[in-house]
Amino acid sequence: MIVFISLFTIFLTVLSLLTNNIIVWWSIFLLMTVVFVLLNKSSKSYTSIFNYFVIQESLGLLFLLFSSGLLQFFIILLKIGVAPLHFWIFNVTNNIFNYALMWFLTFQKLPFLTILLQIFWLSSVYILLMGLLICYVQIFVMKSYKNLLIISSTESFNWIVLGLFFSMFNTLYLFVYYFLLMILLISKFSKSSGYNFVNWETALVFLNIPFSVSFFVKIFSLSEIFKFDSFFTLLLLFSMFLSVLAFSFWLINLSMKNNEELSGSNKMNYFIIFPLMVISII
């Protein structure tokens, strides 16, 4: 079923690129909501399903009502959960775990991303940069492992959206690596073992260790943003220090507890995928 849903999502993504019909786009929104419901029905995450359905379908109706490209652009930003319009995400993620959480943070957003590219508003770059600053402040004040992961994923996705406006091919290529990495990070996160995913590899990835996918996403996007506005680039670099302080909370906890219980943490997969990430530079 997962393979079928993944292929179906890729099909909807290609379809959204081939057409600019609003009715077709709205149909894609509806089908992606159905996909989310199917993935979470087996885990009985009814609260998350209800919240997601109400939010997405309400925004979908507003998307049909407003013919202005600018209003539709903001509606899609809100549907994806791009910062600073990500306030509704926590109402959905509270009751989803494992691969459903990974899907919601990554692949669920792919068809929306290609539609967003087609109705791009140039001045929205400043809104996305402001969203990054808000994410860094939120990361600094949060201490929940799961919420830190969600906010960090939202922040990384903002970088992906920024990069998409500058280079579509490079960003989609990095999105695939980002998707694979999130599979490794979130697959151990479940109701029965809520802290098993917090291992040294996870902490180092979110601290932007060189040659990790989050490192590449930020470097490529910063190099393009610097051509656009050097002041915001400098401000973002200073604000990134807040996220380092927040994720040091993970490092302190890891250094003070027995890590033998984290032995099944996919270490071999990390050693395999990290060298492959270097290829993305070439």
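Just so it is clear, glycine is given a Cβ too, placed from its N, Cα and C backbone atoms.
Here the original residues stay in place, and none of the substitutions has been built in.
Remember, it's a predicted structure, so these values are computed and weren't measured experimentally.
Listed in Swiss-Prot as a natural variant, Val24 to Met is described as follows: In strain: PB826. DSSP gives Val24 (variant position) a helix state. In this view, Val24 (variant position) is surrounded by 14 other Cβ atoms within 10 Å of its Cβ, with every protein chain counted.
Swiss-Prot documents Trp25 to Ser as a naturally occurring variant and attaches the note In strain: ED3101.
What Swiss-Prot says about the natural variant Ile76 to Val is this: In strain: ED3092 and ED3101. Neighbour count (other Cβ atoms within 10 Å of the Cβ, all protein chains): 21 for Ile76 (variant position).
As a natural variant entry, Leu85 to Phe appears in Swiss-Prot alongside the note: In strain: BW287, EG4181, EG4207A, HK104, HK105, JU403, JU439, JU516, JU793, PB800 and PB826. Neighbours of Leu85 (variant position), defined as other CB atoms within 10 A of its CB across all chains, total 17.
For Asn91 (variant position), the same-chain residues 6+ apart in sequence whose C-beta sits under 8 angstroms from its C-beta are Ser48, Asn51, Ile55. According to Swiss-Prot, the natural variant Asn91 to Ser carries this note: In strain: ED3092 and ED3101.
The note that Swiss-Prot attaches to the natural variant Val125 to Ala is: In strain: HK104 and HK105.
The secondary structure of Leu128 (variant position), as reduced to three states from DSSP, is helical. For the natural variant Leu128 to Phe, the note given in Swiss-Prot is In strain: ED3092 and ED3101.
Variant annotation in Swiss-Prot: Ser190 to Leu, described as In strain: ED3083; the structure shown retains the original residue.
Gly194 to Ser appears in Swiss-Prot as a natural variant; the accompanying note says: In strain: BW287, EG4181, EG4207A, HK104, HK105, JU403, JU439, JU516, JU793, PB800 and PB826.
Listed in Swiss-Prot as a natural variant, Thr202 to Ile is described as follows: In strain: JU403, JU439, JU516 and JU793.
While the structure shown retains the original residue, Swiss-Prot records the natural variant Ala203 to Val with this note: In strain: BW287, JU403, JU439, JU516, JU793 and PB826.
Variant annotation in Swiss-Prot: Ile209 to Thr, described as In strain: JU726; the structure shown retains the original residue.
According to Swiss-Prot, the natural variant Leu262 to Phe carries this note: In strain: EG4181, EG4207A and PB800.
The note that Swiss-Prot attaches to the natural variant Ser265 to Asn is: In strain: BW287, ED3033, ED3034, ED3035, ED3037, ED3092, ED3101, EG4181, EG4207A, HK104, HK105, JU403, JU439, JU516, JU725, JU793, PB800, PB826 and VT847.
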(request) Name the secondary structure element type, per DSSP in three states, that contains Asn91 (variant position). (result) helix
(request) Quick one: give me the count of other CB atoms within 10 A of the CB of Trp25 (variant position). (result) 24
